[in-house]
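Features reported for this protein in Swiss-Prot:
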- ARG200 to Cys: In strain: L1/440-L (VARIANT)
- ARG235 to Lys: In strain: L1/440/LN and B/Tw-5/OT (VARIANT)
Amino acid sequence: MTTPTLIVTPPSPPAPSYSANRVPQPSLMDKIKKIAAIASLILIGTIGFLALLGHLVGFLIAPQITIVLLALFITSLAGNALYLQKTANLHLYQDLQREVGSLKEINFMLSVLQKEFLHLSKEFATTSKDLSAVSQDFYSCLQGFRDNYKGFESLLDEYKNSTEEMRKLFSQEIIADLKSSVASLREEIRFLTPLAEEVRRLAHNRESLTAAIEELKTIRDSLRDEIGQLSQLSRTLTSQIALQRKESSDLCSQIRETLSSPRKSASPSTKSS
């Protein structure tokens with residue numbers, strides 16, 4: 001029997017700091033638009049009532065007052081539409097920021113589990129040659145996890161640098177896929193934490209090491225499947241971003257062609273006149 005070794009408990013995850021991923025404060029122009037939208041919400045009832053009265057008696061008394069009231073009513077509706085457009089984009093950005101924070105917390109928890117499994121692999125290496133081979137397999141599997149999450153971090157950095165494209169490109173289906181991936185990863189972590197405690201207990205009992213090795217191999221296969229799914233998800237996200245960029249460039253070229261075509265058609269008509 002090997003001497004039991006003390007395992008240091010992992011540190012608690014750091015409190016999420018929102019200094020780096022802070023939601024941008026609205027500018028002066030956004031505040032002015034918000035105030036204008038609120039004012040239009042207050043005035044829309046009175047203006048609508050006055051517009052109805054203007055339709056009834058305006059053409060008999062003063063048609064100019066009717067035209068002014070209708071213009072004010074249309075202006076208030078345009079301000080409300082602009083305010084709703086601004087707030088919808090901001091809510092979508094805040095939802096994406098929350099998903100990014102949850103992915104970072106999961107990355108930290110996986111790094112803590114990586115340290116725990118590395119320590120357990122060193123303990124198993126002292127018991128038998130078979131356990132040393134299993135610890136090497138775990139180490140390679142965890143290295144694959146690290147490489148995969150490095151790719152995720154680089155992808156998240158790219159999303160931060162292109163926030164405007166994220167607001168346009170990301171749809172509710174992609175956000176739902178991210179939420180499902182986060183939920184599956186949390187379930188895996190909840191399953192791995194009690195399993196680590198069970199492995200520590202089984203380290204002192206050589207008769208049950210074979211069963212523990214089989215369980216660890218099955219978990220290793222499931223982790224590899226999760227890595228493949230995450231890699232496939234990152235590929236689909238990258239392909240969707242490239243496709244949306246190509247479509248936006250094609251749309252810009254079509255707009256330029258449509259803007260230039262009226263000028264070309266107008267120039268021969270001026271020459272003939």
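Think of each number as a place in line: the chain as shown, counted from 1.
Every residue gets a Cβ built from N, Cα and C, even glycine.
Neighbour counts were taken at the CB atom with a 10 A radius for the variant positions ARG200, ARG235; the maximum falls on ARG200.
ARG200 (variant position) falls within a helix when secondary structure is assigned with DSSP. Here the C-alpha separation of ARG200 (variant position) and ARG235 (variant position) works out to 37 Å.
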